[in-house]
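Trainee: My structure is below; once you've seen it, I'll send some questions.
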Amino acid sequence: MRLLICALLCLGTLGLCLALPEKTIRWCVVSDHEATKCSSFRDNMKKVLPAGGPAVTCVRKMSHPECIRDISANKVDAVTVDGALVAEADLPHHSLKPIMAEYYGSKDDPKTHYYVVAMAKKGTGFQLNQLRGKKSCHTGLGWSAGWYVPLSTLLPSGSRETAAATFFSSSCVPCADGKMFPSLCQLCAGKGTDKCACSSREPYFGSWGALKCLQDGTADVSFVKHLTVFEAMPTKADRDQYELLCMDNTRRPVEEYEQCYLARVPSHVVVARSVDGKEDSIQELLRVAQEHFGKDKSSPFQLFGSPHGEDLLFTDAAHGLLRVPRKIDISLYLGYEFLSAFRNLKRGLEDSQRVKWCAVGQQERTKCDQWSAVSGGALACATEETPEDCIAATMKGEADAMSLDGGFAYVAGHCGLVPVLAENYLSTHSSGRLGSKCVNAPLEGYYVVAVVKKSDVGITWKSLQGKKSCHTAVGTSEGWNVPMGLIYNQTGSCKFDAFFSRSCAPGSDPDSPLCALCVGGNNPAHMCAANNAEGYHGSSGALRCLVEKGDVAFMKHPTVLQNTDGKNPEPWAKGLKHEDFELLCLDGTRKPVTEAQSCHLARVPNRAVFSRKDKADFVRRILFNQQELFGRNGFEYMMFQMFESSAKDLLFSDDTECLSNLQNKTTYKTYLGPQYLTLMDNFRQCLSSELLDACTFHKY
């Protein structure tokens, strides 16, 4: 009986019982043709994989959405899909993750994206804004190229199948419900139950099928990947029979797709479970597969092609697979522009009546909740553990805004966020407060300084090696990027844990020498945390670290003056005078802390509020309104103070006079300026930012 059961299981999964489950990669296939190719994949991998390595089995399902659900349910392990289908599946948060991305172009210049184009026969005359009432062919319901991109371009937000069915006279949208929306399946060519099927059983399924629908004269317009056009029509003579419909309501030749497309979309991607997903085994399997059966290999079996049909297991146009950085989840992979269109179509327009501020750590969350309570519904709060987590949350639409130091602004800019307003500081204006003029006052930036105790007379900038150092946090301008960038220029090494004897650099590995001086907080888990739970976090925390344990501290230039001479009532600052400290100058001399203008490491941009492009104007309006109520001269200043905190620098810097206009510096590059960008670009190889790696994975 046990043998009979195993035999039946093996028939259902094409050999699942022949390998140990923990060594088996269960690949999901959606058609007989894919099952045939997958069987060849399995058999050929047996020849090249080492003994004891992962084995491939093939599991037949009816559609890619079913594959996605079954990966989440641990019934299969992997499939290559359009990332939008994962977002569409509405699975538990982060249950699946992208692990290997198809790339196009050369190995030296891989492109992990493609262009979605609207294609029509030459001479048909209509433009993109004249598609109402036309016949259309689509790759499939829920797919980027054939569904979300054209619908978000052509139809009002919140519209989906119903609106598409009324917009076009008739269509072929494989995977659609033909009973509920008969016009969406009217043009499909499948017979019987195969009509409008969610696999190659429907001849017009996928990008190749949607193009064939146009070639057969079935439709007036087809929405496809540009790659498919060049694969299916290798000669210019064939392509010259068609034209692309452009966003400016003109037409262009097919060759000009880079100037005439609807959207640029991330490539198809191999997905697996986020937990116990066999990620390493799948990546190793595909690495070996590419080495033996990849593009331009002479083997009869081809990973990116098949005699049995098009785009089986992988896209035929793919040149290879790239490992996706671990930080990237499906939201980061797809990007906020695509997700914005996706969310609008799926749920309708987002609620734009309030700003969701991202607080870093519990202390900031407490202040944010106080602000939210008096904001009149204009502000809500989200919480993350690090500034980079807040950047990621904002990209995904889980938060809307936060104030960032220049170092994190550099990361946010690479992730597609934009500056909205800048902090303008009291200390930069010799004449005192600017009042109502502050919002348009020049942004002067601040100095990054290296501070030592006056009594440590032997320490200079040139004798820091082996000393104990205090840093605001890893990734910040004043505490890390500027001083470590200068040290890197001198040593050529990113091993900063070997340069200093011990340090407190919040955000580092808690077990490294870079956290050896940190004090943590009430919870041992807060040791070296990249937020205010670490007592030595921030500029004031770095000064405290210097007072209690360190030899040198890196901070903003006003910090010593803000925490001495009775200005800070905390026990560690009691009795401190600003004369107790000195600045280290780059020429090896030292100066009083009041002379930062002539003795500093660099001048860097002020902190700035960052948001998504689609939310930036709204965030700006809300913050100006809140500032009128709770800013330095606000009408409700006694109820809540935006720029004062129970701890140091919560949500905003405590020395902020106001949030100011950017004065035409509306991109992260123009805001940060060429000098800071050069510093960061030179220092980039020393940046341990998984998010920066994730946001620069797609090379546009």
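In case you wondered, yes, glycine gets a Cβ from its N, Cα and C as well.
None of the noted substitutions appears here; every position holds its original residue.
Found this in Swiss-Prot, in case it helps:
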type	residues	note
DOMAIN	25-347	domain 'Transferrin-like 1'
DOMAIN	355-685	domain 'Transferrin-like 2'
MUTAGEN	Trp143 to Arg	Confers ability to bind ferric iron and carbonate; when associated with Y-207
MUTAGEN	Ser207 to Tyr	Confers ability to bind ferric iron and carbonate; when associated with R-143
Trainee: So how many other Cβ atoms are close to Ser207 (mutagenesis position), meaning within 10 Å of its Cβ?
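Mentor: If we count other Cβ atoms within 10 Å of Ser207 (mutagenesis position), we arrive at 31.
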Trainee: If you average per-residue pLDDT over the domain 'Transferrin-like 1' (25-347), what number do you get?
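Mentor: In the predicted model, the domain 'Transferrin-like 1' (25-347) has a mean pLDDT of 92.
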Trainee: Using all protein chains in view, find how many other C-beta atoms are within 10 Å of the C-beta of Trp143 (mutagenesis position).
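Mentor: For Trp143 (mutagenesis position), the count of other Cβ atoms within 10 Å is 30.
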Trainee: Hey, does DSSP put Trp143 (mutagenesis position) in a helix, a strand, or just coil?
Mentor: coil
Trainee: Measuring Cα to Cα, how far is Ser207 (mutagenesis position) from Trp143 (mutagenesis position) in Å?
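Mentor: About 10 Å separate the Cα atoms of these two residues.
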Trainee: For Ser207 (mutagenesis position), what is the secondary structure state per DSSP, taken as helix, strand or coil?
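Mentor: Note: Ser207 (mutagenesis position) is helical by DSSP.
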